[in-house]
Amino acid sequence: MKKLSRTISGVTPVAVMTKPLPCPGKCIYCPTFAATPQSYTPESPAVLRAKSCEYQAYKQVALRLRIIQDMGHPTDKVELIIMGGTFLSADITYQYGFIKDCYDALNGVVAGSLEEAKTINETAQHRCVGLCIETRPDICGKAEIQRMIDFGTTRVELGVQMLDDDIYKLVERGHRVSDVAEATCLLREYGLKVHYHWMPGLPGSSPEKDLALSRMVFEDPRFCPDGLKLYPTMVVEGTILEQWWKEGRYTPYPNGTMTGLIADIKALVPPYVRISRVLRDIPAVFISAGLKDSLRDGVRQILESRHQKCRCIRCREYGHRQRKGQTSGEPTLRRLDYPASGGKEIFLSFEDASDTLYGLLRLRIPCASLPVLGQKYGAKTGLVRELHVYGTELSLGEQGDQSAQHRGLGRKLLAEAECLARDEFGLDSLAILSGVGAREYYRSLGYELVAGYMCKHLD
């Protein structure tokens, strides 16, 4: 049966799980099970799929493609999501081999190297237009970022949890708030999208503190992530936190309190942010205390009762609103500027009068040049960190009356970004850290490949 929401945001997500690996963290809330990747539980859907494939990346990707195609979805534009503990702390040879196997599965042919696999994927039937990696803020330095660029990464999810050093110390997180700020800045300056994992309800916090920190994350320019995964704290079987709960040292928020808090957070999120999840996908049998059921309906009801709306990207996407039967109008170009990590972010979007979001572009005016681009593009270069047109995914070259894709909105957004970079900010070039499978699109618009980036001089 075709699940409409699977490709409704314009791409096909394919989750791939690494083999069980040791994690440098010792967080008291993190589940640890034998023969299961760190932070996951044995019966989670992604874990069960990975186990059936012996945690081999090639088998996992091939299986997911076959299942998604059998469900009637296009698989031309794929976003790979690498899951399973802290991948970047694993053996480096394993990392490169794992990513290569993902591309080989998309390509249907085994390449001689990762670079060859990426080149093949530029024109393959199943193109990787996005690649996401999860990591810790303290395992996100320049060396790790360069490795991610080698992989073709476009989005990084940081395990931030909550921006408070006292909480970090209490839960044995192993890093500081300053590490979050530094990692966020580096990721932005290299042109990557930055999402945070956000955990209200941790030991040492309170609903009031969680809300204040949630407000701060968007008011403090050191942070301002592009997206959030809201993961209310759960007491999971076998964790140190479960022992604290049994001893009375920790009590999770009542369900109503947590649902109200999530509604408060959603109400304050800026329109440039995408909230992709509001609860971790952990089977209820492994949850000793805390929320076990989806929050979306309860949160929506609270917001409606307050006459409030969540303005996040997911709630405003063309495809999601179309599925709900909402009428869409004619999109017009909008612009939102905000400071972040020492530079300037310009959020361009096509939206209608009801704020329905058809497409977006994130333009960064960086605070420093990128040496990896060399003399030709290194100085006075702006960064396009994301270009995305929403609506039900269409196959390459396909047209559809009910989709926002393939109407030229992406080209218009990019043309506007080029004009702004040149005329308003005096930049002479743009660089885009695009997915490998999107490179041909940018080549058609005059961009060339330089050190993993698609670059163009602005005449």
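Any Cβ shown, glycine's included, is placed from N, Cα and C.
Listed in Swiss-Prot for this protein:
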- C23, C27, C30: [4Fe-4S] cluster binding site (BINDING)
- K77, E386, L387, H388, V389, L409, G410, R411, Y442: acetyl-CoA binding site (BINDING)
- C310, C312, C315: Zn(2+) binding site (BINDING)
- 6-271: domain 'Radical SAM core' (DOMAIN)
- K2 to A: Abolished tRNA-binding (MUTAGEN)
- K3 to A: Abolished tRNA-binding (MUTAGEN)
- R6 to A: Abolished tRNA-binding (MUTAGEN)
- K77 to A: Slightly reduced tRNA-binding (MUTAGEN)
- R155 to A: Slightly reduced tRNA-binding (MUTAGEN)
- K229 to A: Reduced tRNA-binding (MUTAGEN)
- R274 to A: Reduced tRNA-binding (MUTAGEN)
- R277 to A: Reduced tRNA-binding (MUTAGEN)
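Features per Swiss-Prot, on structure.
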residue	record	Cβ contacts under 8 Å, 6 or more apart
C23	[4Fe-4S] cluster binding site	C30, Q38, S39, G85, T86, S89
R155	mutagenesis position	G130, L131, C132, I133, L192, K193, V194, H195, G227
R274	mutagenesis position	H195, D226, G227, L228, C312, I313, R314
R277	mutagenesis position	K229, L230, Y231
C310	Zn(2+) binding site	K266, A267, V269, I275, V299, L303
L387	acetyl-CoA binding site	G359, L360, L361, R362, G410, L413, L414, I432, S434
### Query
Can you check what DSSP calls C310 (Zn(2+) binding site), collapsed to helix, strand or coil?
coil
#### Entry: From recorded positions C27, K77, C315, the one whose Cα lies nearest Y442 (acetyl-CoA binding site)
K77
### Message
Give me the sequence-ordered set of same-chain residues, not including C310, C312, C315, with a C-beta within 8 angstroms of the centroid of the Zn(2+) site's C-beta atoms.
### Response
K266, V269, I275, K309, R311, I313, R314, R316
### Message
At a 10 A cut-off on CB-CB distances, which of the binding-site residues C30, V389 has the highest count?
### Response
V389
### Query
Which residues of the same chain, at least 6 positions away in sequence, have a Cβ lying under 8 Å from the Cβ of C27 ([4Fe-4S] cluster binding site)?
V171, E172, R173, G174
#### Entry: Confidence summary for the domain 'Radical SAM core' (6-271), mean pLDDT rounded
95
## Note on the structure
Residues lining the [4Fe-4S] cluster site besides C23, C27, C30 (CB within 8 A of their CB center) are G25, K26, Y29, T32, Q38, S39, G85
### Task
Take the C-alpha atoms of C315 (Zn(2+) binding site) and K77 (mutagenesis position) and report the distance between them in angstrom, rounded.
22
### Farthest-apart CA atoms of K77, E386, L387, H388, V389, L409, G410, R411, Y442, residues recorded for acetyl-CoA, distance in Å
17
### Task
Work out the three-state DSSP category of R277 (mutagenesis position).
strand
### Query
Between V389 (acetyl-CoA binding site) and K77 (mutagenesis position), what C-alpha distance do you get in Å?
12
### Query
Over all shown protein chains, what is the count of other CB atoms within 10 A of the CB belonging to C315 (Zn(2+) binding site)?
20
### Query
Which three-state DSSP class does C23 ([4Fe-4S] cluster binding site) fall into?
coil
### Message
Going by DSSP, is Y442 (acetyl-CoA binding site) sitting in a helix, a strand, or coil?
### Response
helix
### Message
For C30 ([4Fe-4S] cluster binding site), which of the three DSSP-derived states applies: helix, strand, or coil?
### Response
coil
